[in-house]
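Novice: One structure, pasted below without further comment.
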Amino acid sequence: MANVHQENEEMEQPLQNGQEDRPVGGGEGHQPAANNNNNNHNHNHNHHRRGQARRLAPNFRWAIPNRQMNDGLGGDGDDMEMFMEEMREIRRKLRELQLRNCLRILMGELSNHHDHHDEFCLMP
């Protein structure tokens, strides 16, 4: 009978010291707390924050761009080829516009009353 009484005292001791009842092994977000009452309020608050942060972490999947999500499917080569083709097309159009502008300046197609000092020509 003395053993049963001693076990009950050991189980109630953390509650008498002002500590909260926690699962054995620490559980999620466990931090050891001191026995004084001043640290218990901060411990409880931090425990809640840690649990909240862990619950929110899986919700960040929406922030991953689709290109990265599809990388595992073997579509990298196609995406890169499409990107390179777009870059070649942009460069071609840019060279065409620059050449057209330079030809207009050099051939004097602009009206004579315009001042050409502020214009420039980039030769490809």
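Including glycine, each Cβ sits where the backbone N, Cα and C put it.
Since this is a predicted model, take the numbers as computed values, not measurements.
Swiss-Prot lists these features:
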MUTAGEN   LEU94 to Ala  Abolishes nuclear export and interactions with itself and p75NTR/NGFR; when associated with A-97 and A-99
MUTAGEN   LEU97 to Ala  Abolishes nuclear export and interactions with itself and p75NTR/NGFR; when associated with A-97 and A-99
MUTAGEN   LEU99 to Ala  Abolishes nuclear export and interactions with itself and p75NTR/NGFR; when associated with A-94 and A-97
MUTAGEN   CYS121 to Ala  Abolishes localization with replicating mitochondria
MUTAGEN   CYS121 to Ser  Abolished zinc-binding and association with FEM1B
BINDING   CYS121  Zn(2+) binding site
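I would like each feature placed in context: is it buried or exposed, what are its neighbours, and how far apart are things?
Specialist: Cβ neighbour count for LEU94 (mutagenesis position) (all protein chains, 10 Å cutoff from its Cβ): 12.
Other Cβ atoms within 10 Å of the Cβ of LEU97 (mutagenesis position), summed over all protein chains shown, number 11.
The DSSP secondary structure for LEU99 (mutagenesis position) is helix.
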